[in-house]
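Below: the structure, in structure tokens.
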Amino acid sequence: MEAEETMECLQEFPEHHKMILDRLNEQREQDRFTDITLIVDGHHFKAHKAVLAACSKFFYKFFQEFTQEPLVEIEGVSKMAFRHLIEFTYTAKLMIQGEEEANDVWKAAEFLQMLEAIKALEVRNKENSAPLEENTTGKNEAKKRKIAETSNVITESLPSAESEPVEIEVEIAEGTIEVEDEGIETLEEVASAKQSVKYIQSTGSSDDSALALLADITSKYRQGDRKGQIKEDGCPSDPTSKQVEGIEIVELQLSHVKDLFHCEKCNRSFKLFYHFKEHMKSHSTESFKCEICNKRYLRESAWKQHLNCYHLEEGGVSKKQRTGKKIHVCQYCEKQFDHFGHFKEHLRKHTGEKPFECPNCHERFARNSTLKCHLTACQTGVGAKKGRKKLYECQVCNSVFNSWDQFKDHLVIHTGDKPNHCTLCDLWFMQGNELRRHLSDAHNISERLVTEEVLSVETRVQTEPVTSMTIIEQVGKVHVLPLLQVQVDSAQVTVEQVHPDLLQDSQVHDSHMSELPEQVQVSYLEVGRIQTEEGTEVHVEELHVERVNQMPVEVQTELLEADLDHVTPEIMNQEERESSQADAAEAAREDHEDAEDLETKPTVDSEAEKAENEDRTALPVLE
């Protein structure tokens, strides 16, 4: 039973592989789940990284180093060849027409290290070349050629990181080369009588590319399947012997990687021709001299760096750098700029200027490029990018807001709700600004804090300075806040007598108080009415000043902090206010009557005294 179960588990289903490939190909064509875009000759190919890494060693190594690259541009491969390789990767089919097309696909497959594609091309070449070999075998064995070489040069162009051409010269010594017709095909491509042929291949820019290209040169002469092996000619009369000394030179360079470019003056070696060329400048007699301090430098880059670091303010800049360029120096951090636009953008970091404004949400930016990025998010309403404010879009009218409060107030228009409530008159409002306007107009309540200073009046009497106070009632509690003293217009008052309370509380201190005339006496200030409604400020509405004898005297009255402890606000209703006003009117009427009695009393007394004197004179004198 166990053996049968094992056999059942080992069953294979070849159709499953085909089904998986078909599904992956459909996803690629419909651009679903693709995670890489390959750009070849300006054409975009969508694919899956896992599939490419499974079929190509090149992509396997590349995706290990660069895991987050969404776009990859491939150079050195034609668009047609890459399309065939992509189709082969997802369908296992090759649809190639013509030998030229097959050669392009072969080169691309070798570059991308797609071994399965190379095997498929080898099978195709064998099938196409089999009938031709049967017909031409006899002729090829009889034909031989002789090629006379006179110092021909095979040059290989190597692309480097600095994008400068590097040439490797291989000298082929004079001699006679005898090669069979099968092996001469490759040699004819790279050598001809009294000419130098360049074989250019730009497949990469790394150090290993030099070895790969050199190996590609020699591989054309050492392929075993072509049977065109080249050997040194030990006997000149042997027709089957060959003599190519140049190939030995190439093999010698391949065995010494570090000796590709050798300096004969100091015995140093370099892998890249650019480094070798820069090194050779150190042996040259040319030098760059600083005209200010007479220092000499072998390299131009070192000379320019010296001028910029030490002699920039003294004008030590080369003529090439001085033509039409101005140096702009930041006055805040002393940073220097060649372009005025960069200098102006840098200044905005210090000044905080933001001249570019969004027409939709009125947000301002220091750079125009930042505004353009913001407009993309602001116009579409999909939300701003990293570092920018979040946007809120109304699903009803598509309006966009950059703050939650604005968005919430806008939604009320569509819902019809009135969440803003006035607790004084029980009215409801849709917008918050409508409620604030109602409180200001109907109830005389403003949102801002209105400070009321105790009015101060100047006097000739020396008094102690006191800070003005504002009393604010909030939630049934009274808070006294100190404020700066504010001088107001002086009041014209007459002073009748010095109030005794002021003297007792030490509010008035003057050594010359006794010198004041008796007619000049200090009056008092009377506060008319104080509003103490809950939730509002307490402020002075009226100021009454008594006038006696119409004598203009500047009086300054002050409240001391010690007296504020005795101030206790009383909440009065409307009836208490009316009764207090009636009592005040009654007291004023009684005072007026007393004043009239005082005026009439001296007249009555004088008449009674006169009558008494007359009576005394009328009486006879008794002896």
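Quick reminder: no glycine exception, Cβ is built from N, Cα and C everywhere.
Keep in mind the model is a prediction, meaning the values are calculated, not measured.
Summarising the annotation, Swiss-Prot assigns domain 'BTB' to 34-98. According to Swiss-Prot, the experimentally introduced change Lys242 to Arg is described as follows: No effect on sumoylation; when associated with R-281 and R-289. For the mutagenesis of Lys281 to Arg, Swiss-Prot gives this note: No effect on sumoylation; when associated with R-242 and R-281. The structure shown keeps the original residue. Where Swiss-Prot documents Lys289 to Arg as a mutagenesis experiment, the accompanying text is: No effect on sumoylation; when associated with R-242 and R-281. For the mutagenesis experiment Lys477 to Arg, the note given by Swiss-Prot reads: Small loss of sumoylation. Complete loss of CBX4 sumoylation; when associated with R-601 and R-610. Here Swiss-Prot describes Lys601 to Arg as a published mutagenesis experiment; the accompanying note says: Significant loss of sumoylation. Complete loss of CBX4 sumoylation; when associated with R-477 and R-610. Here Swiss-Prot describes Lys610 to Arg as a published mutagenesis experiment; the accompanying note says: No effect on sumoylation. Complete loss of CBX4 sumoylation; when associated with R-477 and R-601.
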Task: Local confidence of the prediction over the domain 'BTB' (34-98), expressed as mean pLDDT - done: 85
TODO: Give the distance between the Cα atoms of Lys289 (mutagenesis position) and Lys281 (mutagenesis position), rounded to the nearest whole Å.
DONE: 15
- [ ] Would you mind checking how many other C-beta atoms are within 10 angstroms of the C-beta on Lys289 (mutagenesis position)?
- [x] 11
